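The structure under discussion appears below in the form of structure tokens.
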Amino acid sequence: MSSTAENGDAVPGKQNEEKTYKKTASSAIKGAIQLGIGYTVGNLTSKPERDVLMQDFYVVESVFLPSEGSNLTPAHHYPDFRFKTYAPLAFRYFRELFGIKPDDYLYSICSEPLIELSNPGASGSLFFLTSDDEFIIKTVQHKEAEFLQKLLPGYYMNLNQNPRTLLPKFYGLYCMQSGGINIRIVVMNNVLPRAMRMHLTYDLKGSTYKRRASRKEREKPNPTFKDLDFLQDMHEGLYFDTETYNALMKTLQRDCRVLESFKIMDYSLLLGIHILDHSLKDKEEEPLQNVPDAKRPGMQKVLYSTAMESIQGPGKSADGIIAENPDTMGGIPAKSHKGEKLLLFMGIIDILQSYRLMKKLEHSWKALVYDGDTVSVHRPSFYADRFLKFMNSRVFKKIQALKASPSKKRCNSIAALKATSQEIVSSISQEWKDEKRDLLTEGQSFSSLDEEALGSRHRPDLVPSTPSLFEAASLATTISSSSLYVGEHYPHDRTTLYSNSKGLPSSSTFTLEEGTIYLTAEPNTLDLQDDASVLDVYL
């Protein structure tokens, strides 16, 4: 093996273990990839730029690279092979859309040996990472490569409409032929940068059937966990500020609808979690390895490649976290249920799955044995809905902000009413005091008072005769066109209208808001002498 490195979430193969894919050594595959891409991209620069046409999506270019070399190709120490490039002009457009220049693309892939990563999935694919952390190179099956070819026109249209997406960004599709074996590879964006240590990594589908990391996976230095592991570790989810949460969910919803329209399913959200509270300890204990300073974060060449760029702009809380730790590499700020500050890196992966006959059969027999709704293989529309529901309810949550303060307009209107309300209070207090004195001196009978109370109870729209109340309330009309709403609800107990035998009327409460006065009645148990508490004004 030419080179390996172990850092962050990148888990390379063991240095003394040579992997094979279709009976071909991984070192030979890596060498052929670099030679083939170096030749085809360099040859493409001589072709003039033009608009992409429909037939460009179906063009396949081929070149033969013998080990002894030719007048067009260099000599090499690998077996003879043929290198095919699919839709070269279309993929050149995709690279330009994301700001990838041909020289940068060649430098990233061909300047240094590729780094082989371990594969936590069940596909058996090989994964290679460029030394500058920019690109992932993955081997794909024939059906996946064929599906990507058919997907390209719609993929082109989607990227034109919205380059900010969590969907995989494909930069090239190639095929190496040697000894009757076809090895197809695709070049994609790297979701989890090695330069940022991932304390936790999850592969989430929204399914619970067999969605727990295996024992073998858990024994790895940097395992990739699954849905059930996430629900156990982060049972209360991950919290975002409102703006970031809305942008993230909007992006996920749009991406899932795009995948559903192409009848794609069985995709996952790859989620890397960097805990900022642990990063200082990590820096003290273990310095960053195998990532040259010139290629450290902040020098990304690819547009829309970071997680934060992919969800349509930063949230409000991003500034605070970036101020504390400027080396965020475009991670999305969040918090755990423990209050830990986090940076999240994410992207949708494994989208080259079409809901064809084999997938339908797979879901059918699994649904017979298990709960069909929990099986990861499902029809595209149901899969998208379940995926979004899981992300929205179990994984990503919005921090509930405190109730907003009143608007400036409301504050001004209340302040304006405050002075008038004081006049209403003093006027009504004095009138009621005089009325109570008159009632006691004139010896008004309790029977007549009961009749008055009874009448008010059957007619809740009526208020005991207090003319001065309306005269005082009319003062509020100088501020705005106020309305007086009256609602008196007397209990069946006759003593509620007057307290004890002193003839004290029930207290009234004014609620002042937006230029309107609401009058409600409550039983009063105050003494006659408590004039200051006769009227409560709530502002």
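Even glycines carry a Cβ here, placed using N, Cα and C.
Keep in mind that this structure shows the original residues, not the substituted ones.
Positions annotated as domain 'PIPK' by Swiss-Prot, on the basis of sequence analysis: 25-395.
Less than 8 angstroms from the CB of Lys138 (mutagenesis position) sit Ser125, Leu126, Phe127, Phe128, Ile185, Val186, Met188, each of them six or more residues away in the same chain. The secondary structure of Lys138 (mutagenesis position), as reduced to three states from DSSP, is extended strand. Here the residue is the original one, but Swiss-Prot notes a mutagenesis experiment at this spot, Lys138 to Ala: Almost complete loss of 1-phosphatidylinositol-4-phosphate 5-kinase activity.
For Asp227 (mutagenesis position), the same-chain residues lying six or more positions away in sequence with a CB closer than 8 A to its CB are Tyr202, Leu204, Lys205, Gly206, Ser207, Thr208, Arg211, Arg212, Phe390. Annotation note: Asp227 (mutagenesis position) sits in a helical segment as assigned by DSSP. For the mutagenesis of Asp227 to Ala, Swiss-Prot gives this note: Reduced 1-phosphatidylinositol-4-phosphate 5-kinase activity by 98%. Loss of actin-remodeling activity. The structure shown keeps the original residue.
Mean pLDDT for the domain 'PIPK' (25-395) in this predicted model: 83.
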